[in-house]
Amino acid sequence: MSSASGLRRGHPAGGEENMTETDAFYKREMFDPAEKYKMDHRRRGIALIFNHERFFWHLTLPERRGTCADRDNLTRRFSDLGFEVKCFNDLKAEELLLKIHEVSTVSHADADCFVCVFLSHGEGNHIYAYDAKIEIQTLTGLFKGDKCHSLVGKPKIFIIQACRGNQHDVPVIPLDVVDNQTEKLDTNITEVDAASVYTLPAGADFLMCYSVAEGYYSHRETVNGSWYIQDLCEMLGKYGSSLEFTELLTLVNRKVSQRRVDFCKDPSAIGKKQVPCFASMLTKKLHFFPKSN
């Protein structure tokens, strides 16, 4: 009887090992590859947009003409998705750090996620504010689990529109593709954002979106705004509330890669191309389905 009783309790020799294997089996069976982030909180969340057009003269950085078109386009698209959008223009480094610290310390308990966009010049692992550069990891670090508890397990999306190198992407035309580019007005000149930005790890549930692959120029039109933000906003408008977000970003990569420089003061840039990239540390599928009121 004692032996049978032991079997029922799971204590005979080898029993604990067998139960562990069984538990592991059921855990594997319960793993859902299509699991989605919980996006039915009261609020969608905050979307910060730091827009930098002009810089302190001592930095010798050129104006980023067209960036206000990016800011307005992003504001419209993220508002449509239900975000509370907050825009800041040409902040000094100290001001920018203060604003982002304030947002990192408020409660996001009733929010789905968080978005932060930087429209600026970049260099290495830094992004430029009006008067100085700021380390990107300093900014993302404010939203890690040990600093921002209310965003633990929630998507944290950082979008960086900045140049990331000193090379243009040389176009290679696929044999089965004819590149039919639409004509553009001469007044809409293509420029590049200065310097370079590295791909940086951030942590679980972060998504780092870059306007261009590391080591290459990011192109911006002086009237319409940057290629990346134009195409990101177009895809958000068409598929933002239906398509899984990393799938949408892949479409953005394709759209931007089909562009080329037509008008530029630098003749060597004519015909050059650009491919964005993103580094996903997301652990579930991310959808921005419309909220039910």
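Placement of Cβ uses the backbone N, Cα and C atoms for every residue, glycine included.
None of the listed substitutions appears in this model.
When other Cβ atoms within 10 Å of the Cβ of HIS121 (mutagenesis position) are tallied across all protein chains shown, the result is 25. What Swiss-Prot says about the mutagenesis result for HIS121 to Ala is this: Catalytically inactive active-site mutant.
Per Swiss-Prot, active site is recorded for HIS121 (among others). HIS121 (mutagenesis position) falls within neither a helix nor a strand when secondary structure is assigned with DSSP, and so counts as coil.
For GLU135 to Gln, Swiss-Prot lists a mutagenesis experiment annotated as follows: Increased stability. GLU135 (mutagenesis position) falls within a strand segment according to DSSP. The Cβ of GLU135 (mutagenesis position) has ASN125, HIS126 as same-chain neighbours under 8 Å, each 6 or more residues away in sequence.
According to Swiss-Prot, the mutagenesis experiment CYS163 to Ala or Ser carries this note: Catalytically inactive active-site mutant.
Under the heading active site, Swiss-Prot lists CYS163 (among others).
Annotation of the mutagenesis experiment SER257 to Ala in Swiss-Prot: Abolished phosphorylation, leading to caspase-6 activation.
Record note (Swiss-Prot), mutagenesis SER257 to Asp: Phospho-mimetic mutant; prevents caspase-6 autoactivation. The unchanged residue is displayed.
Classification of SER257 (mutagenesis position) by DSSP places it within a helix. Under the heading of mutagenesis, Swiss-Prot lists SER257 to Glu and annotates it as follows: Phospho-mimetic mutant; loss of self-activation.
Swiss-Prot lists CYS264 to Ser among its mutagenesis entries, and the accompanying note reads: Reduced palmitoylation, leading to increased cysteine protease activity.
Here the residue is the original one, while Swiss-Prot reports the published mutagenesis CYS277 to Ser with the comment Reduced palmitoylation, leading to increased cysteine protease activity. For the recorded site, CYS277 (mutagenesis position), the DSSP three-state label reads strand.
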